[in-house]
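Asker: Copied straight from Swiss-Prot:
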- SER307 to Ala: Slightly reduced ability to acetylate and inhibit PPARGC1A. Strongly reduced ability to acetylate and inhibit PPARGC1A; when associated with A-307 and Q-549 (MUTAGEN)
- 503-656: domain 'N-acetyltransferase' (DOMAIN)
- CYS579, ALA580, VAL581, GLN586, VAL587, LYS588, GLY589, TYR590, GLY591, THR592, TYR617: succinyl-CoA binding site (BINDING)
- CYS579, ALA580, VAL581, GLN586, VAL587, LYS588, GLY589, TYR590, GLY591, THR592, TYR617: acetyl-CoA binding site (BINDING)
- TYR601 to Phe: Reduced ability to acetylate and inhibit PPARGC1A (MUTAGEN)
- ASP615 to Ala: Catalytically dead mutant; abolished acyltransferase activity; when associated with A-575 (MUTAGEN)
- TYR645 to Ala: Reduced histone succinylation without affecting histone acetylation. Reduced gene expression (MUTAGEN)
- 728-832: domain 'Bromo' (DOMAIN)
- THR735 to Ala: Slightly reduced ability to acetylate and inhibit PPARGC1A. Strongly reduced ability to acetylate and inhibit PPARGC1A; when associated with Q-549 and A-735 (MUTAGEN)
Amino acid sequence: MAEPSQAPTPAPAAQPRPLQSPAPAPTPTPAPSPASAPIPTPTPAPAPAPAAAPAGSTGTGGPGVGSGGAGSGGDPARPGLSQQQRASQRKAQVRGLPRAKKLEKLGVFSACKANETCKCNGWKNPKPPTAPRMDLQQPAANLSELCRSCEHPLADHVSHLENVSEDEINRLLGMVVDVENLFMSVHKEEDTDTKQVYFYLFKLLRKCILQMTRPVVEGSLGSPPFEKPNIEQGVLNFVQYKFSHLAPRERQTMFELSKMFLLCLNYWKLETPAQFRQRSQAEDVATYKVNYTRWLCYCHVPQSCDSLPRYETTHVFGRSLLRSIFTVTRRQLLEKFRVEKDKLVPEKRTLILTHFPKFLSMLEEEIYGANSPIWESGFTMPPSEGTQLVPRPASVSAAVVPSTPIFSPSMGGGSNSSLSLDSAGAEPMPGEKRTLPENLTLEDAKRLRVMGDIPMELVNEVMLTITDPAAMLGPETSLLSANAARDETARLEERRGIIEFHVIGNSLTPKANRRVLLWLVGLQNVFSHQLPRMPKEYIARLVFDPKHKTLALIKDGRVIGGICFRMFPTQGFTEIVFCAVTSNEQVKGYGTHLMNHLKEYHIKHNILYFLTYADEYAIGYFKKQGFSKDIKVPKSRYLGYIKDYEGATLMECELNPRIPYTELSHIIKKQKEIIKKLIERKQAQIRKVYPGLSCFKEGVRQIPVESVPGIRETGWKPLGKEKGKELKDPDQLYTTLKNLLAQIKSHPSAWPFMEPVKKSEAPDYYEVIRFPIDLKTMTERLRSRYYVTRKLFVADLQRVIANCREYNPPDSEYCRCASALEKFFYFKLKEGGLIDK
């Protein structure tokens, strides 16, 4: 390829067309000459390759991450540090040239001014270098040397630069290097849409060199920022909204995870609109194209072409772009960290592999949730949520900050923590934290225990143990273990790329591609073979019906199973029509993993009910997947919509949008391991040894477990004796709790607990109290339907009292109010049948 600086240059009249919002554009002629090709309306694509980089080199994903999305090789706008350094070194090299050599390089991009009739728009060296990048080694051309094109001297091309400062000359030379890089990228880039955007930027920078102006991307794309609040503000709001009630150290952990996520986004390579189109609905593609083009022009390309103004992705984009990219970016991020986990130090490994996935899952709820407050422009938290920590004054009541449950168990949820029973010594001074008195009994201590107080350090220590093979002694666990989850094999095969899942369907406009059609034929064959009583023509009609979709399971390039379904968004449910896995691939967990993927797909589309008619052989499978014969969807919503099968049973499955179904069995397994280790540690703390049982020598054959000495002190509780009556109907539970809370708030002793504690009254309250709560926050939680069981409600009431007693001296007015209120609400709980009398 010819040296870019010696390539034919565009005429001064050729202005770059303002960059428009992406729209269908004619496909340009392959590999056009950047100097003469017309500028089509650009659409987004990956970024260019540096002129100095070898062909086929790829960009990295930024610090600690990998590139998301595919792109062609060699990419300066998505550079790793080495590529950025190459561009910087090239510019430093050019700026260090003698002035005569600088004028020669700028003359290549400067129109001839010998006379008005000369249309030459760039000086052509009569002795061009024999190889690219050899121009810097050649001696500077004389100002009298004639242009190979117009035969006017170089001086006529650079006369306008005679009185220009050295700084301005260097700025123009920086644009020259960027133009050369973009020139190479236009020719190397294979994606048509990408080529168009680079070509536009190439022309824009050439025009700016010619006119000695600064580049400004014009058109209907708008100017940064494009959304408010931006991604960074939304994520920081999320951390404050979800984790502000944590202890400072744990809150800092969440903050570090958020900064790591934002850093990854700023250096992440987005997928092209063509790739996005394959997994999204048509109406979303146009919006994504606009955002993608903005990202290319304002964030991606300027990373190495610093002549263009650069903005951070998380500073100029908001919820719209994040919704488009989050699911793909999250999967690629976690996979990248999983592959490179051995390179991480143990502390970071626990943080990233254990806490980061849950952090992203919770963030996902706020990104796709309909009423998340973190995206409101005026988002604020009560003043009590500040993180400033200073010495505390006299005693104050307990209070809380609004929050929702966080990582469990890894972030502090779960078992009760042990309380110190050391002597408290003298009466605590004002401002001094109380310890438990010497004569406190075990029953008294139990009253102060509140669920969710496992120290973060203990959880991290347990997590390191269960993830360290050397520390986990005992029999080797494997996929052959009797305790392995049904979908464990399928999940591992998916991670290794052995199997793939694709949601596909027939399409008439545009016509489905050949690969999709072949997969649909394969699905038709699988369903026909596995469902012999179903007419083949009927199966073919539904599989190829554009209104139906199929989640296809692909192994070694061929279809081995799938679930055919039809979505009814207006009715709020989906009908599952066919579900089958080829016979020689069964009993491997593929069916369970298929259904879990289907559940997550529907959660993303906000459809939370499945309906299906199951024959006698399929009822067992559907029961294992959470289906029930108890139909909650009103008959009026599905009557006339779904197909009725003779001899089949209608079954329903309600989806929980908070559950990551494809990882659920893995999460439960980890939770069991954590609880088991915590129990082992608890057992090690119990020093008391009881004598052996002598009753068996006297002929007694068995005794109740609760009569074993010391069994209750270990925390054991009898099974099947659930205290209180659990209300199944959510509306009935809501009404009961609402009335109870209103009575508690109207009690004369409730006044200290009505509002969150103000930091002006107790500056260190949130340092001492790790899980604050108050009646105002309980009212907000009740209104948002947070209390799905009575246990959650009772636990918050208990914590109100426990926090007050932990913070304040026992003879304070606040503790007296707490005791009076405690007696009252326990009386009301018993009266309402919520606990045993």
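Quick reminder: no glycine exception, Cβ is built from N, Cα and C everywhere.
Tell me about the surroundings of these features in the structure.
Answerer: SER307 (mutagenesis position) falls outside any helix or strand according to DSSP and counts as coil. Sequence-distant contacts of SER307 (mutagenesis position), defined by Cβ-Cβ distance under 8 angstroms and a gap of at least six in the same chain, are ARG171, GLY174, MET175, ASP178, LEU205, CYS208, PRO215.
Contacts of TYR617 (succinyl-CoA binding site) defined by a Cβ separation under 8 A and a same-chain sequence distance of 6+ are given as none.
Residue environment of GLY589 (succinyl-CoA binding site) contains 22 other Cβ atoms, counted within 10 Å of its Cβ in all protein chains. Annotation note: GLY589 (succinyl-CoA binding site) sits in a coil segment as assigned by DSSP.
Cβ contacts within 10 Å of TYR601 (mutagenesis position), excluding its own Cβ and spanning all protein chains shown: 19.
Counting only same-chain residues six or more apart in sequence, the Cβ atoms lying under 8 angstroms from the Cβ of ASP615 (mutagenesis position) belong to TYR645, GLY647, ALA648, THR649.
According to DSSP, TYR645 (mutagenesis position) sits in a coil region rather than a helix or strand.
When Cβ atoms from all protein chains are considered, those within 10 Å of THR735 (mutagenesis position) total 12, not counting its own. Classification of THR735 (mutagenesis position) by DSSP places it within a helix.
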Asker: Spatially speaking, which of the recorded positions CYS579, VAL581, VAL587, GLY591, TYR601 is closest to THR735 (mutagenesis position)? Use C-alpha to C-alpha, please.
Answerer: TYR601
Asker: Per the record, succinyl-CoA is bound by CYS579, ALA580, VAL581, GLN586, VAL587, LYS588, GLY589, TYR590, GLY591, THR592, TYR617: how many Å separate the farthest pair of Cα atoms?
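Answerer: Largest Cα to Cα distance for the succinyl-CoA-binding set is 18 Å.
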Asker: What number of additional C-beta atoms lies within 10 angstroms of the C-beta atom of TYR645 (mutagenesis position)?
Answerer: 14
Asker: Which one, from the binding-site residues CYS579, VAL581, VAL587, has the smallest tally of other C-beta atoms lying within 10 Å of its C-beta?
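Answerer: It is VAL587 that, of the binding-site residues CYS579, VAL581, VAL587, has the fewest other Cβ atoms within 10 Å.
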Asker: Treating G and I as helix alongside H, and B as strand alongside E, what does DSSP give for the domain 'Bromo' (728-832) in helix, strand and coil?
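Answerer: Computed counts for the domain 'Bromo' (728-832) are 72 helix, 0 strand, 33 coil.
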Asker: Between CYS579 (succinyl-CoA binding site) and TYR601 (mutagenesis position), how far is it from one CA atom to the other, in Å?
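Answerer: That separation, Cα to Cα, works out to 16 Å.
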Asker: Measuring Cα to Cα, how many Å separate GLY589 (succinyl-CoA binding site) from TYR601 (mutagenesis position)?
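Answerer: Between the alpha carbons of GLY589 (succinyl-CoA binding site) and TYR601 (mutagenesis position) there are 18 Å.
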Asker: What is the pLDDT of the domain 'N-acetyltransferase' (503-656) when averaged and given as a whole number?
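Answerer: A mean pLDDT of 90 is what the predicted model shows over the domain 'N-acetyltransferase' (503-656).
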